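Chemist: Among the natural variants in Swiss-Prot, Ser155 to Thr has the note: In strain: Hp921023. The residue drawn here is the original one.
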Amino acid sequence: MAKKVFKRLEKLFSKIQNDKAYGVEQGVEVVKSLASAKFDETVEVALRLGVDPRHADQMVRGAVVLPHGTGKKVRVAVFAKDIKQDEAKNAGADVVGGDDLAEEIKNGRIDFDMVIATPDMMAVVGKVGRILGPKGLMPNPKTGTVTMDIAKAVSNAKSGQVNFRVDKKGNVHAPIGKASFPEEKIKENMLELVKTINRLKPSSAKGKYIRNAALSLTMSPSVSLDAQELMDIK
């Protein structure tokens, strides 16, 4: 078994020039050629940013609606009340509630990928913050998931909204599609993501903003990208 895995990886590595930082177009082409799993692998971008997340003014966080989605069916939960619950249901939310939903979450219900809430429901959401937070599900105004425009937020989530946040080491990871996507769709999704991250560059960040960049599939080695080309995307 180990020998098979080694041979598979060896074959994949042979397709990559390790000392080369690929341009976006060629990088996408190479990463698609690495698809070898028996399922439709996710394409992921990893960026190392020149920020220090220990400083609040250098925390890069936001959301982007990818033009071609992620290829994943997203289940959305909404905390709202009265007419806003109706708006959520009409927009296609999978789970809608208030205190009752918070109780279900306390009892172990986590069958959704994104949580949206109206501002007046954040006190209720706060009761399950210790459960949602570590899973990256806590609603936040910066990602458009705390809003009165519930219909738009649900629509964005269903259309392929990706929420991202720099980690403690300055890295951002985000899915931008599936291996089965045409190259052009993966490229356009990546450009939209990078454009959004570039717009969020903190004014206090010094030096090179995107230090390193890579593209990979769920089961593949990573392909290095030209960080300067990505920084030039506006």
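From the backbone N, Cα and C atoms, a Cβ is placed for every residue, glycine too.
Although substitutions are noted, the structure shown does not include any of them.
Walk me through the surroundings of each of these features.
Modeler: Ser155 (variant position) falls within a helical segment according to DSSP.
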Chemist: Looking only at Cβ atoms, how many others are within 10 Å of the one on Ser155 (variant position)?
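Modeler: The answer is 15.
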